[in-house]
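Structure record follows, encoded as structure tokens.
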Amino acid sequence: MRTLKELERELQPRQHLWYFEYYTGNNVGLFMKMNRVIYSGQSDIQRIDIFENPDLGVVFALDGITMTTEKDEFMYHEMLAHVPMFLHPNPKKVLIIGGGDGGTLREVLKHDSVEKAILCEVDGLVIEAARKYLKQTSCGFDDPRAEIVIANGAEYVRKFKNEFDVIIIDSTDPTAGQGGHLFTEEFYQACYDALKEDGVFSAETEDPFYDIGWFKLAYRRISKVFPITRVYLGFMTTYPSGMWSYTFASKGIDPIKDFDPEKVRKFNKELKYYNEEVHVASFALPNFVKKELGLM
């Protein structure tokens, strides 16, 4: 298969490449104009494409699935990171599995309490590409509190017991690369074991519209392991349906009853999406989502 760079070289004047992403079922999708192909490569695991769109800025895709765009990545990364970070009383040690673009790490490091944040990414080429081409999200890679580990996250987390305050799963789609390893009950159990007693957990769990099967499966498996499991939602404009799901879980901390909005109000770092009102509202689920999860 030819790379985007190779295809770009064959363009005639005033011609443009267009990026097509098909959602589950291949009947609906997203398309974006490519102003410029920045990088196109193939690792042992997946295809990596980075290109520029006139409205969205730099776009990062894995195996033909959009991971981030410069314009809207803050929505996803803030919701994935800050919900668990603000719920833990004093998060010092954090493990991020996946998230090789660096956006979740960037958000975690905004919390001054953090002493160490480990980013475990399975694909070293993603880290290299992010460091070079995704400056907006990879800005935390050289923070002295950050450690980058190239390893299979499902295997890496099993090395730890009672170790982390927060674990965040920033996985690729379960159908892309090795993302499916991060959706098993065995993996969630390993995360539970690696957390301290007051530890908290969050994971991206796909969209509840086109990917309802994976969404329900993730929720069911997480809830089998953690006594407290709650789904929350956020907007994500370039992800399927524009509605994205995350799942919070813990051994005892409740995401609403134990939430202190004053901590968020006093936070002195810039947040573009997450705030104390969004935190509470994100746990209010539409009826169709409740029904799919067996909550009504």
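Positions of Cβ are set from backbone N, Cα and C atoms, glycine also.
Residues as originally present; substitutions not included.
Within the same chain, residues at least six positions away from ASP170 (mutagenesis position) with a Cβ under 8 Å of its Cβ are LEU80, ILE96, ILE97, GLY98, GLY99, GLY103, THR104, GLU204. Taken from Swiss-Prot, the feature active site, proton acceptor applies to ASP170, supported by sequence analysis.
If you look up Swiss-Prot, you'll see GLN46, GLU121, ASN152, GLY153 marked as S-methyl-5'-thioadenosine binding site. Mapped onto three states, the DSSP output places ASN152 (S-methyl-5'-thioadenosine binding site) in coil.
As annotated by Swiss-Prot, spermidine binding site applies to HIS77, ASP101, ASP170, SER171, THR172, ASP173, with the evidence given as experimental evidence. Cβ neighbour count for HIS77 (spermidine binding site): 27 (other Cβ atoms within 10 Å of its Cβ, all protein chains included).
Summarising the annotation, Swiss-Prot assigns domain 'PABS' to 16-251.
Other C-beta atoms found within 10 angstroms of the C-beta of TYR76 (mutagenesis position) number 26, with every protein chain shown included. Among the mutagenesis entries in Swiss-Prot is TYR76 to Phe, noted as: Reduces enzyme activity about 1000-fold.
Residue environment of ASP101 (mutagenesis position) contains 26 other Cβ atoms, counted within 10 Å of its Cβ in all protein chains. In the three-state DSSP reading, ASP101 (mutagenesis position) counts as coil. Listed in Swiss-Prot as a mutagenesis experiment, ASP101 to Ile is described as follows: Reduces enzyme activity over 10000-fold.
Record note (Swiss-Prot) on the mutagenesis of ASP170 to Ala: Reduces enzyme activity over 10000-fold.
Quoted from Swiss-Prot, the note attached to the mutagenesis of ASP173 to Ala states: Reduces enzyme activity about 500-fold.
Across all of the domain 'PABS' (16-251), the predicted model scores a mean pLDDT of 95.
In sequence order, GLY98, GLY99, GLY100, ILE127, ILE148, VAL149, ILE150, GLY153 are the residues of the chain that are 6 or more apart from GLU121 (S-methyl-5'-thioadenosine binding site) and have a CB within less than 8 Å of its CB. HIS77 (spermidine binding site) falls within a helical segment according to DSSP.
The distance from the Cα of TYR76 (mutagenesis position) to the Cα of SER171 (spermidine binding site) comes to 12 Å.
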